[in-house]
Amino acid sequence: MHPQVVILSLILHLADSVAGSVKVGGEAGPSVTLPCHYSGAVTSMCWNRGSCSLFTCQNGIVWTNGTHVTYRKDTRYKLLGDLSRRDVSLTIENTAVSDSGVYCCRVEHRGWFNDMKITVSLEIVPPKVTTTPIVTTVPTVTTVRTSTTVPTTTTVPMTTVPTTTVPTTMSIPTTTTVLTTMTVSTTTSVPTTTSIPTTTSVPVTTTVSTFVPPMPLPRQNHEPVATSPSSPQPAETHPTTLQGAIRREPTSSPLYSYTTDGNDTVTESSDGLWNNNQTQLFLEHSLLTANTTKGIYAGVCISVLVLLALLGVIIAKKYFFKKEVQQLSVSFSSLQIKALQNAVEKEVQAEDNIYIENSLYATD
């Protein structure tokens, strides 16, 4: 036998059996089925993305054990056929243009180099774009002008109305009522005790008037009793009907007023004193209010200063406490280092103190 014939037969046996190739096309979107069927006993198979290899599916996307799918690379890859009837066609759902390419259906049979291989070429094209013409209907508006002339006749009856003169009498009653009654109710409460914190010195000029009657009669003088400057009520002089009187009055102060009637009766009025007391009370109230306001402001300022001082003390304490802790930690670490150095020095000194004493009486 020729050697060439032997070599060719060996190559055919080593190569897997190829059933053929199929071409499948479709548009992107719908599902596409790649056909694959085999005969004989139910056996395992695989689908490979790419051309069929020599021994196994190197880029397998679906594997079966003959009756069930054991591996699926993507959920879009499905075997919808009856595996027990040897229908192992591959269905790809939601296809895209990127799915185009070569697929290999490999069915494994018993024995060496007996696998069946089917090569499927898939071509997916983009979906066709359908252009729908748009028809626009424009309604036509027709305008019809109609002119209608209607004769208009208007009859207005003329009626003469007699003139009537109506006498008009206008009477305007005038009533003027003037009420000139004025009632003034004045209630004056003079406090019996008045505390005036300030001392006011008022110069007093004393004028002594003496009336000499034409006839010598016994004369009686009523002089006011001297009072202290703190007394709010001045000394009063009772009215006298005597023909001679000596009166001491302050001429520079408007607090006193005197009236004299025809019978030489002297009457003293205390309105000026009451007005002075009211003015002094108002001044005292104003001073008290101002002092209270100043006290409130001073209290608020003092409170703020106290709070700021407390805050500064707390911050200073925290700062010094941290500083002391750091100093203690540094001193503690330095003490440990010194202790270790002392221990090392003692050990070295102890080793230096060891010496060897040779015996003077050495034996042969």
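Cβ coordinates come from backbone N, Cα and C, glycine included.
Original residues only: the substitutions mentioned are not part of this model.
As written in Swiss-Prot, here are the features:
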{"type": "DOMAIN", "residues": "21-121", "note": "domain 'Ig-like V-type'"}
{"type": "MUTAGEN", "residues": "Asn114 to Ala", "note": "About 60% loss of Chikungunya virus entry"}
{"type": "MUTAGEN", "residues": "Asp115 to Ala", "note": "About 25% loss of Chikungunya virus entry"}
{"type": "MUTAGEN", "residues": "Lys338 to Arg", "note": "About 50% loss of ubiquitination"}
{"type": "MUTAGEN", "residues": "Lys346 to Arg", "note": "About 50% loss of ubiquitination"}
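On the 0 to 100 pLDDT scale, the model's mean across the domain 'Ig-like V-type' (21-121) is 94. In terms of DSSP secondary structure, the domain 'Ig-like V-type' (21-121) contains 6 helix, 44 strand, 51 coil. Taking the Cα atom of each, Lys346 (mutagenesis position) and Lys338 (mutagenesis position) are about 12 angstrom apart. Separation of the C-alpha atoms of Lys338 (mutagenesis position) and Asp115 (mutagenesis position): 86 Å, rounded to the nearest whole number. A sphere of 10 angstroms centred on the C-beta of Lys346 (mutagenesis position) encloses 10 other C-beta atoms.
For the recorded site, Lys346 (mutagenesis position), the DSSP three-state label reads helix. A count of other CB atoms within 10 A of each Cβ picks out Asp115 as the most crowded of the mutagenesis positions Asn114, Asp115, Lys338.
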